[in-house]
Amino acid sequence: MYAREYRSTRPHKAIFFHLSCLTLICSAQVYAKPDMRPLGPNIADKGSVFYHFSATSFDSVDGTRHYRVWTAVPNTTAPASGYPILYMLDGNAVMDRLDDELLKQLSEKTPPVIVAVGYQTNLPFDLNSRAYDYTPAAESRKTDLHSGRFSRKSGGSNNFRQLLETRIAPKVEQGLNIDRQRRGLWGHSYGGLFVLDSWLSSSYFRSYYSASPSLGRGYDALLSRVTAVEPLQFCTKHLAIMEGSATQGDNRETHAVGVLSKIHTTLTILKDKGVNAVFWDFPNLGHGPMFNASFRQALLDISGENANYTAGCHELSH
């Protein structure tokens with residue numbers, strides 16, 4: 001499954017979007033629960049013809065969350081500029097779904113180092129930890145008034161980002177020839193929310209891949225921050241928002257009307273500012289299937305020649 005891009009008629013100031021297919025906003029009851037069956041051996045355990053793997057453990061500063069980080073390094077020599085590198089959230093599920101067929105495709109381009117940031121569990125997702133790590137504090141809701149998945153503690157994205165950028169990344173990149181101009185971050189759902197928040201808050205990465213970000217779960221205020229960006233501060237960064245078109249019978253769009261208007265305004269403002277951003281539509285894919293499709297697309301994108309994006313905002317200096 002490949003993404004379909006939507007282009008503006010204005011060159012170098014493009015932001016790709018298709019609001020009729022945009023289904024970022026969903027209510028709690030219309031999301032299918034993730035498959036939480038224990039995982040078996042992954043590609044690191046089985047071995048690959050194209051990559052070799054290592055795993056490292058980390059703990060949060062407060063000692064309450066425990067991480068397992070897999071690093072996959074191509075078996076080919078790094079180019080003179082260094083390997084591209086993609087950090088991927090929900091690393092347990094990523095590693096479970098990564099296969100040698102995809103790694104072969106990557107090896108035919110400029111294969112990236114893959115860093116799958118997961119948790120010390122045999123489950124595909126640590127639901128409590130990711131709910132805290134991937135959500136921004138400013139938009140956190142009063143979860144004690146909610147039940148189910150929304151009763152989980154949230155608002156720890158700043159702490160997790162500091163861990164990722166100051167401890168995890170330096171450790172996994174140690175001894176590797178990395179192209180810092182092709183360093184990317186991918187996340188889905190709450191992970192997509194974290195990527196969008198990181199695009200606003202950090203310049204550590206160059207490419208930000210936000211897949212099906214959970215903006216409709218009380219975090220749509222993040223769009224106000226997006227609208228307020230100063231374009232010159234984002235000239236070195238590239239944002240890709242990835243979303244699946246609603247499938248037949250999917251009623252998520254009925255919950256999106258109010259926020260879709262905000263998204264339309266946000267995208268228009270970004271477009272006018274020349275911010276380097278794209279929207280990739282995945283036809284006929286729902287929220288869950290977007291996990292696989294989006295992480296594969298992000299890997300293929302960062303391994304391609306087009307990964308060295310030029311900033312659209314340079315036009316504003318004329």
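Even glycines carry a Cβ here, placed using N, Cα and C.
None of the listed substitutions appears in this model.
Summarising the annotation, Swiss-Prot assigns active site to Ser189 (among others). Secondary structure from DSSP puts Ser189 (mutagenesis position) in coil.
In the three-state DSSP scheme, His287 (active site) falls into the coil class. According to Swiss-Prot, the active site annotation covers His287 (among others), on the basis of a curator's inference.
As a published mutagenesis entry, Asp90 to Ala or Asn appears in Swiss-Prot alongside the note: Loss of activity. In the three-state DSSP reading, Asp90 (mutagenesis position) counts as coil. The Cβ of Asp90 (mutagenesis position) lies under 8 Å from the Cβ of Gly118, Pro124, Phe125, Arg130, Gly187, His188, Gly191, Phe291, each of these being in the same chain and 6 or more residues away along the sequence.
Arg130 to Lys or Gln appears in Swiss-Prot as a published mutagenesis result, with the remark: Loss of activity.
Counting every protein chain shown, the number of other Cβ atoms lying within 10 Å of the Cβ of Ser189 (mutagenesis position) is 25. Mutagenesis annotation in Swiss-Prot: Ser189 to Ala, described as Loss of activity; the structure shown retains the original residue.
Ser245 (mutagenesis position) falls outside any helix or strand according to DSSP and counts as coil. In Swiss-Prot, a published mutagenesis experiment is listed as Ser245 to Glu, annotated Retains 84% of activity.
Where Swiss-Prot documents Ser245 to Asp as a mutagenesis experiment, the accompanying text is: Retains 60% of activity. Its Cβ placed at the centre, Ser245 (mutagenesis position) has 18 other Cβ atoms within 10 Å.
For the published mutagenesis Asp250 to Asn, Swiss-Prot gives the following note: Retains 72% of activity.
Listed in Swiss-Prot is the mutagenesis experiment Asp250 to Ala, annotated as follows: Retains 59% of activity.
For Glu253 to Ala, Swiss-Prot lists a mutagenesis experiment annotated as follows: Retains 78% of activity.
Annotation of the mutagenesis experiment Glu253 to Gln in Swiss-Prot: Retains 92% of activity.
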Query raised in the report: Between Ser189 (mutagenesis position) and Ser245 (mutagenesis position), what C-alpha distance do you get in Å?
Result: 15
Report summary line: Rounded Cα distance, in Å, between His287 (active site) and Ser245 (mutagenesis position) is 9
